[in-house]
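Features of the protein shown, as given by Swiss-Prot:
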- ARG558 to Ala: Abolishes catalytic activity (MUTAGEN)
- TYR564 to Ile, Thr or Val: Abolishes catalytic activity (MUTAGEN)
- TYR564 to Trp: Almost abolishes catalytic activity (MUTAGEN)
- TYR564 to Phe: No effect on catalytic activity (MUTAGEN)
- TYR564 to His: Slightly reduces catalytic activity (MUTAGEN)
- ALA591 to Gln: Abolishes catalytic activity (MUTAGEN)
- ASP595, ASP599: Mg(2+) 1 binding site (BINDING)
- ASP595, ASP599: Mg(2+) 2 binding site (BINDING)
- HIS670 to Ala, Trp or Tyr: Slightly reduces catalytic activity (MUTAGEN)
- ALA701 to Cys: Reduces catalytic activity 2-fold (MUTAGEN)
- ALA743 to Thr: Strongly reduces catalytic activity (MUTAGEN)
- ASP747: Mg(2+) 3 binding site (BINDING)
Amino acid sequence: MSRFTSATHGLNLSIKMPISVSQVPSIRSNTSKYELQKLRSTGRSVLQTRRQLAIINMTKRSEADDNDGVERRKGVFHPNLWDDGFIQSLSTVYHEQASYRERAERLIGEVKAVFDSISMGDGDQFISPSAYDTAWVARVPAIDGSSRPQFPQAIDWILLNQQQDGSWGSQSHLSLTHRLTDTLACVIALASWKIESVQIDEGLDFITRGVEKLQSESVPAEFEIIFAELLNQAKSLQLSLPYEHSCLQSLWRKQEPILANGLMDSVAKRSLSSLEEMQDHRMNTDSDGTMHVESFLSSPAVAARVLMRTGNPICLAYLNNVLNKFGDYVPGMYPVDLFQRLWMVDNVERLGIDRHFKKEIQVTLDYVYSYWNGKGIGCGRDSLSPDLNSTSLGFRTLRLHGYNVSADVLEHFKDRDGKFVCSSNPTVGEIRSVLNLYRASLLAFPGEKVMEEAETFARRYLEEIVQKIPPSKFSREIEYVLEFGWQSTVPRWEARSYIDFHGLDTYSPWTIYEMASEKFLELAKLEFNIFNSLQHTELQYLSRWWNDSGMSQMRFTRHRNVEYYTMASCIAMEPSQSAFRIGFTKLCGIATCIDDIYDTYGTIDELKLFREAVKRWDPSAIESLPEYMKSVYMVLYELVNEMAQDTERTQGRDTLDYARNAWEAIIDAHLVEAEWIASGHIPTFEEYLENSKVTSGLHIAILPILTLDVPLPDQLPLQEIDTLSRFHHLASTIGRLSGDMNAYKIDLAHGEESSCISCYMKDNPGTTEGDAHNYANVTISYLMKELNLELMGQHNRVSFLRTSKKPAFDIYRASNYMYKYRDGYTIADKETKNLVMRTLVQAVSL
């Protein structure tokens, strides 16, 4: 057992010595008798006393080194933001109180039951009623020509489901526009059949009050179209509403240009959820007037409108089928068995609770894939036409899980000119479809031109649309996806963000999964907070370890253990992955110290001595080192040995030589960069990248992956996961290019002239810093596609590689986040601080 207790042995903080007394640095004469007596009086053993004295001597030497006459460069960074007192004070109740865990376990069981019901074909019970669609169905007259409703049960549902405030619709929807639309549709349905009911008056009163409030709200174009047309119908029925109100007059004025712009004309195969509100001449028809019934066989409201106009028997059969399923109401969409499954998987993954449902996710995606075809999918297996939303979400989810899906499926959503197009006044359905198209496009493989076209189109569309729609959870979700995409986010950060804007689209005219959505969100919040308690415990241990090791006394280096632990816990969110989180944090902490020694603090002679000590791998090697390096060397030595023991317990294989080789490689590469700095040499771009792939540290950061409970096959050489593998080559190169672009000016300020920017400009005389940035961005874009292929392609031979690449990719993504705006390791008091606060310090409100 090493002196710092193994991460896989809980958080026992006892300190033991792995080396003999003769190997402990001797007590220097500059240790006072008072200090010696004070240490001995605490009852420590001789070995513990000697170690503490070594730390005291190291501290004194570190202070003396500042005035030792050696010219030393200093890094440009701010002090540690999180002192030990603050860390030790962190506390929550969620891990301690069993009631939270018990509630979470019940919710896990309930969500599993939802998955199971859906897989058995009984998922309709989780689809919520749509007051809006039910109102349209209630208006359909009997097909036999009698003066009665064809679907009287829909009238009964309206009469039985008015809210106390006079409105109709889901009470969970806070959007006023949503409630107004539902209520007016239901009032019109009742009035159409001349039903004498106080409920009509109560509904009209709610609308009148709502119109007054509407003046202070920003409303979407979708509402303007739908509500204005409903107002026309209400006026024809002589319903008492404030038609002269300025707000309603404004809606009417806006309606005509919106319709004149051809809302439905230019969009290929898009959602038709608002078609029922268009004027008759805007119905989806061919030039000869033939109507496309298949376009609206997933929308009860559209089917009802067409049935009223045409008596189409397919629409009648469709509505009969839906009401047979749900009784006296209809949902906003049906059938949705494919989209429902994709929605389930997408939500549990984005909320960070997917680890509980791995089996269910596999079964669910196998079902979706069985209906996948070259043109994509619709909402349901019986959909006659694919839609962009279901296809985009399906493509993204299936590719992420390793299914063989071709990007060519997106070609079917272009217009005749081969372009993705949109309407001038889009609906929520269209925006959601384009958002999922953008998310899918970020998983492009090399050579997939349609994915590049989709990304360009969707990004431009979303950037414009987010400026137009009202602030809402949906708009914040769009902003998040645009800002972080796929390569610059990590699971816990995404979960924390998605908890904030998870829910029903705030102004969509229908909802389908209200009950399941509430369960998902409650479970996600509980899981987030329970894990938050474990984070505090682990971080408190790590803070004590850092202090006990003497590393906290090093003034020349960045102290970023809280930030590194935050990254680790954003990547590995399972409680059982403690060894990974702790090992990752320790390794990154010592790697940063060594990086700062080689980048700024050490002399070339000292750096060579440290390299030789690492190659010897013997505690006695510290005698040749400067005082400030001794403690660093011993922490490195013991940590690497400790983690090799952890890995051997997990994998049953000795990985010490592999870990030592990884450290020797990074220190050799650090020395090369130090010599470049000392001599003022600027290498070629290729030479720089080749060396910096190693100094990026990815092959060090991934070592804790070996502690995960993923068996390493006996026949798999360790070199398969080494820095020479293609996956790590790509990730390291992208990481270095991304980091250099944001750290270039800071590095230049403290003497590091070698970076991808300066090397490119040297190789290409006459080019500017902007040219170098453009070249780096183009290179990153290409390499990201290669990296996607490595992660999600069909060629991975060994299950360990497929499984281990995901956390390795998440480490790369975490690094991308840290360098997204600036060097987030050096300047950690801005975006990095926000990451720490939101994913580690603060719990979420239940």
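Glycine is treated like the rest: Cβ placed from N, Cα and C.
A gap of 14 Å separates the Cα atoms of ALA743 (mutagenesis position) and ASP599 (Mg(2+) 1 binding site). Taking the mutagenesis positions ARG558, HIS670 in turn and counting surrounding C-beta atoms within 10 angstroms, the largest count is reached at HIS670. Looking only at Cα atoms, ASP599 (Mg(2+) 1 binding site) sits nearest to HIS670 among the mutagenesis positions ARG558, TYR564, ALA591, HIS670, ALA701. Taking the C-alpha positions, the distance from HIS670 (mutagenesis position) to ASP595 (Mg(2+) 1 binding site) comes to 7 Å. Listed in sequence order, PHE584, THR585, CYS588, GLY589, THR592 are the same-chain residues six or more apart from TYR564 (mutagenesis position) with CB atoms under 8 A from its CB. Every protein chain shown contributes to the tally, and the Cβ of ASP595 (Mg(2+) 1 binding site) ends up with 21 other Cβ atoms within 10 Å. Here the Cβ of ALA701 (mutagenesis position) has 23 other Cβ atoms within 10 Å, regardless of which shown protein chain they belong to. The secondary structure of TYR564 (mutagenesis position), as reduced to three states from DSSP, is helical. The CA atom of ARG558 (mutagenesis position) is located 17 Å away from the CA atom of ALA701 (mutagenesis position). Within 10 Å of the C-beta atom of ALA591 (mutagenesis position) sit 18 other C-beta atoms, taking all shown protein chains into account. When Cβ atoms from all protein chains are considered, those within 10 Å of ASP599 (Mg(2+) 1 binding site) total 21, not counting its own.
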